[in-house]
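J.: Sharing the features that Swiss-Prot gives for it:
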type    : residues      : note
MUTAGEN : GLU80 to Gln  : Has dominant negative effect. Impairs store-operated Ca(2+) influx. Decreases regenerative Ca(2+) oscillations
MUTAGEN : GLU233 to Ala : Reduces fast Ca(2+)-dependent inactivation; when associated with A-235 and A-236
MUTAGEN : GLU235 to Ala : Reduces fast Ca(2+)-dependent inactivation; when associated with A-233 and A-236
MUTAGEN : GLU236 to Ala : Reduces fast Ca(2+)-dependent inactivation; when associated with A-233 and A-235
Amino acid sequence: MSAELNVPIDPSAPACPEPGHKGMDYRDWVRRSYLELVTSNHHSVQALSWRKLYLSRAKLKASSRTSALLSGFAMVAMVEVQLETQYQYPRPLLIAFSACTTVLVAVHLFALLISTCILPNVEAVSNIHNLNSISESPHERMHPYIELAWGFSTVLGILLFLAEVVLLCWIKFLPVDARRQPGPPPGPGSHTGWQAALVSTIIMVPVGLIFVVFTIHFYRSLVRHKTERHNREIEELHKLKVQLDGHERSLQVL
């Protein structure tokens, strides 16, 4: 660090000298203070990089677990659902259920693919107890893909999962107490199955709205927190610049 800054350091000097310390003039004290400030800033940058690494690793782990669970549930629901052959389902209902299940599985498998490809490389670096190994991790370059997997798994994937539950309730309950002969389905509210499916939809719609509102609120709170933290860092850098400018003017006077 001293070689890069071209500032000589006396190794016999104390770590935290005072400007009036015996054997060290004001010029040496200013140089030592400058080196300490730059070194502390370098360590803070490394700490920030490691925090980003651990955050990326946590997001990848959460995405992989969530995607594996929800995609597995969707596949089981598709395979295990038993359609009543004697009941004529509405065509839009079957098309919507098939499309929702396919998109749900595709989204979660894509998020799982990203997590599976990137997570081992991040884990390999995070398990090395060396501060300088942070540059070997691909989390900075792969940050857009990590955020994409996180969004697919926790936002879009969960919304599709809620829609999947609603459609599954309609397919499961709609034939209950319905007519067994072929023909158009009975009118709305005429049998128990239709009412049960309607109740599940009425319950799930507020849940979906609450989920969307919470997601937006959480994202805005997170952005506000990051903005405040960056503002504090900018203020600290500004104070450091003012202090260094004052030290340089003092050296010019001397």
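Each residue, glycine too, has its Cβ placed from N, Cα and C.
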J.: DSSP secondary structure for GLU233 (mutagenesis position), reduced to helix/strand/coil, please.
T.: helix
J.: Could you check the mutagenesis positions GLU80, GLU233, GLU235, GLU236 and say which one's CB has the fewest neighbouring CB atoms inside 10 Å?
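T.: Taking GLU80, GLU233, GLU235, GLU236 as the mutagenesis positions, the minimal 10 Å Cβ count falls on GLU80.
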J.: Could you give the Cα-Cα distance between GLU235 (mutagenesis position) and GLU80 (mutagenesis position), in whole Å?
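T.: Taking the Cα atoms only, GLU235 (mutagenesis position) lies 59 Å from GLU80 (mutagenesis position).
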J.: Please report how many Å separate the Cα atom of GLU236 (mutagenesis position) from that of GLU80 (mutagenesis position), as a whole number.
T.: 60
J.: Report, in whole Å, the straight Cα-to-Cα distance of GLU233 (mutagenesis position) from GLU80 (mutagenesis position).
T.: 55
